[in-house]
Every structure is written in C-alpha cells, then in structure tokens.
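Input: a single structure, listed below in structure tokens.
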Amino acid sequence: MSQTAMSETYDFLFKFLVIGNAGTGKSCLLHQFIEKKFKDDSNHTIGVEFGSKIINVGGKYVKLQIWDTAGQERFRSVTRSYYRGAAGALLVYDITSRETYNALTNWLTDARMLASQNIVIILCGNKKDLDADREVTFLEASRFAQENELMFLETSALTGENVEEAFVQCARKILNKIESGELDPERMGSGIQYGDAALRQLRSPRRAQAPNAQECGC
C-alpha cells in the first residue's frame, strides 16, 4: 500500500461545523488546526469554506470534514443548508466581544434544530491571547456551557492554544457515543461514516466464518 493510501486510511469520518458570528476567528481556527499556523490575512468567509484532517483519537483514526460557515446574517439561509447531518460543531465567540457571546443562543438553536439529533457541540471562546481586552469572563461562559450541556474551552487561533484539543475533545465524545450505542454510524443523517479500516474490521468476522460453512457436510 502506498504512503498516500495509508495516510487516507481511517476508521470513521465525522462531519463538523464551525459556527458563530463574523469576526470571531472561525476561519483562523480552521486554518490553525489544518495547517498548524496562523492565517493573518483572513477575510470574512463568503458562504462556506471547507477543510479536512485525519486525527488519532484513542487509537482510532478519524477523518474530520469541517465546514466553516459565514457568520454574517445575509448568508444564514445559505449556511443553514450545510448543518444537515453534522455530527459535531465548534460554536465560536470572541472573548473580547460581548456581542458575539450574546448571539450564541441563536447559533445553538439553529445547530440543534437543523443538524443531526445527537450533535456534539463544544463552545470555544476564541482570541484567548487578547485577555487584556476581555469582555466575557471564563466563569460566565463556563456557566453557559454547563446550562446548555456543551463542552467548553478558550482557544487562540494566533498561538494555537487549545485549537487541536477542541476538535479532538469533540471527536472523542462522538466516539464514546458510538461505542456506547447512543450513536449509530449507519443511521442516515448521523454525520458519521465508517472508513475503510472500520469496514474491514466489520467484515472480517464474516470471512472467518466462511471456511466453517464450507466444511459442513450436511
């Protein structure tokens, strides 16, 4: 198997969203996660941008297909169509902007109404590097997350702090739900697909049983 083919082998594929008001650094978070560097010439997203990356979560290889949605109101009707079947989401606000924090409830309502039934959401307070200009306290956001059953991290797309951890935590919780039976990857609209590696494991018991069936003389 070629190195390229090996690098594309994964156990699961998860559809992710990055949502929140314009100017919160959503595209910069995605760029930092994919490229491991800060995107310093970022303009507001027009419609939807896309990125993907394979990560190792507890020994499972998970490919994240990530849709970065525009935060401006005029694009909401377009971006809502991408919510369908999302398994996970980063709900992003800017810790230096009270306005972006106050808009979280609307974004959360859209995600839970339009995405998959069991969508896993992590709240990300971005621009942690601008702590001196903070308008939203860690405690206040932590309470919001607890009240709405969200995970929560403060992140910095500039320094990279907690950026990968946000995606990994969200993916880990989805994996836990699959293992517990709460999520079924084969259910339409789950936002989850089996990768080649997982499909091989699912099929291997059937192959192992085949010789026994042939040996039967009845």
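Backbone N, Cα and C atoms are what each Cβ position is placed from, and that goes for glycine too.
Under the heading GTP binding site, Swiss-Prot lists 23-28, SER42, 44-45, GLY71, 126-127, ASP129, 157-158. In the shown protein chains, 22 other C-beta atoms lie within 10 A of the C-beta of SER27 (GTP binding site).
If you look up Swiss-Prot, you'll see GLY23, THR24, GLY25, LYS26, SER27, CYS28, ASN126, LYS127, ASP129, ALA157, LEU158 marked as GDP binding site. Taking the Cβ of ASP129 (GTP binding site) as centre and 10 Å as the limit, one finds 16 other Cβ atoms among all the protein chains shown.
Among the features that Swiss-Prot reports, Mg(2+) binding site is placed at SER27, THR45, ASP68.
A mutagenesis experiment is reported in Swiss-Prot for this position, GLY51 to Ala, and the note states: 10-fold decrease in ZFYVE20 binding affinity. Around GLY51 (mutagenesis position), the same-chain residues six or more apart in sequence whose CB sits under 8 Å from its CB are LEU30, HIS31, PHE33, ILE34, ILE66, ASP68, listed in sequence order.
GLY51 to Leu appears in Swiss-Prot as a published mutagenesis result, with the remark: 10-fold decrease in ZFYVE20 binding affinity.
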(request) Report the same-chain neighbours of LEU158 (GTP binding site): residues 6+ apart in sequence with Cβ closer than 8 Å to its Cβ, ordered by sequence. (result) CYS28, PHE38, LYS127, ASP129
(request) Just name the most isolated of the binding-site residues GLY23, ASP68, ASN126, going by other Cβ atoms within 10 Å of its Cβ. (result) GLY23
(request) Give the three-state DSSP assignment (helix, strand or coil) for ASN126 (GTP binding site). (result) strand
(message) Considering each pair of residues in GLY23, THR24, GLY25, LYS26, SER27, CYS28, ASN126, LYS127, ASP129, ALA157, LEU158, all listed as binding GDP, report the largest CA to CA distance in Å, no decimals.
(response) 17
